[in-house]
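Heads up: the structure comes next, in structure tokens.
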Amino acid sequence: MSAKLLNSNLWEADPELFDIIVKEKDRQRAGLEMIASENFTSVPVLQCLSSCLHNKYSEGMPNQRYYGGNEYIDEIEILAQNRSLEAYRLKSEEWGVNVQPYSGSPANFAVYTGIVEPHGRIMGLDLPDGGHLTHGFFTATKKISATSIFFESMPYKVDPKSGLIDYDKLAETAKLFKPRLIIAGMSCYSRCLDYKRFREIADANGAYLMADMAHVSGLVAAGVIPSPFEYCDIVTTTTHKTLRGPRAGVIFFRKGVRSVKANGQKVMYDLESKINQAVFPGLQGGPHNHAIAAIATAMKQATTTEFVEYQKQVIKNAQRLCEGLISRGYSIATGGTDVHLALVDLRGVGLRGAPAERVLELCSVACNKNTVPGDISALNPSGIRLGTPALTTRGLKEADIDKVVDFIDRALKIGLEIIKVSGLKLVDFNKAIEENAEFKKKIENLKEEVENYSKSFPLPGFDKY
């Protein structure tokens, strides 16, 4: 076998692919990354992901493998488990953890598989109101998420005027629906969740309470927002958003006494084996050991003072972003933010999510279109979601966010000019840009400003790619 095939660098072995990767690196460096679920991970995490650990199969749990040669893989996974507990200040006699899920969606589905019977009942925040697909989303005509296909799901919602979760209505619906599991989690909700109230509702209906803290797990680790662990039976998370680790998932589960009966008999948690067996062999095969190592080093970073200061700055930047946009006439769902993201309602200025996302993208500001409270269709959303984790990782602070607000405002104003010609349909919007030299020029000029500004901030990772 040719040693060259095995030992060449990517840029030598596959320059076509490498050139595309370099273009993506340049895009990340030159643009303002404001997708709330994205971040720039550290060099140690990237080194784990590209290490020899990629080569090893290790089905099963540490010291209970179906393959030989896992002595050091076991050490790494146990280290990742211990550090995950330490990052959230958890006692091993009270909490267990599984670090094998490939990402957040598999982690959530493993919980459902383990503790909810087929066609059992689940409640989660509705997707148009800020929930996640895996929390059971369906429409009047179609079950969209596998959660809604294999389980019976019932959404709870926000108040359409305030944008805040209607806990009273949630309690009322839960009393009628009697879910096996209630999910306290979100993908686009800018306020801290009331885990105590969730716990009360779950207890009133004999339900398990699961927090999906994928978006805010870094903030929780840093102690800058309330923790779900005091009140929840299960906590799931991704590790690549505010936690700034690899693309992976983690499941925390309670151990020990769950409750005490009137006669004094203790009722014990039985989550550990159910969840572990749901992950493997229920849903997955061999775990991704390179990702588990990356979880271990990311969790170590999460216990540092530097990480805590970073998370504080993420929130400061998000709040400054809201203040700046409000001062320029934009509406923010819930009136502001407690976390890392802002949901901008564009109905008041005559825009929609899709054209807003597109014009910002053309100006090198990356975000995503998003439903806002009161939207009827998830296919035609009225807002955009903006996040500060990635910008904060690059070193932006409040004064820099003021500049970012200016860029966003100017891009959206260009979008409004285009809409006057094209209307709100995205295909017509794009066509108007292509056919109008003045629109093109305005976009190109703003893009150049944005990219020159963005390039002045460092980008973590490898220099070349």
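Placement of Cβ uses the backbone N, Cα and C atoms for every residue, glycine included.
These come from Swiss-Prot:
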type	residues	note
MUTAGEN	H119 to A	The kcat/Km for tetrahydrofolate is 1.1-fold lower than that of the wild-type. The kcat/Km for L-serine decreases to 30% compared to the wild-type
MUTAGEN	H132 to A	The kcat/Km for tetrahydrofolate is 7.4-fold lower than that of the wild-type
MUTAGEN	H135 to A	The kcat/Km for tetrahydrofolate is 1.7-fold lower than that of the wild-type. The kcat/Km for L-serine decreases to 32% compared to the wild-type
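Sequence features, as recorded in Swiss-Prot, placed on the structure.
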residue	record	Cβ contacts under 8 Å, 6 or more apart
H119	mutagenesis position	F150, F151, E152
H132	mutagenesis position	N108, G124, L125, G185, M186, S187, D212, A214
H135	mutagenesis position	N108, I122, G124, L125, L127, S145, T147, S153, P155, I183, G185, D212
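In the three-state DSSP assignment, the secondary structure recorded for H132 (mutagenesis position) is coil.
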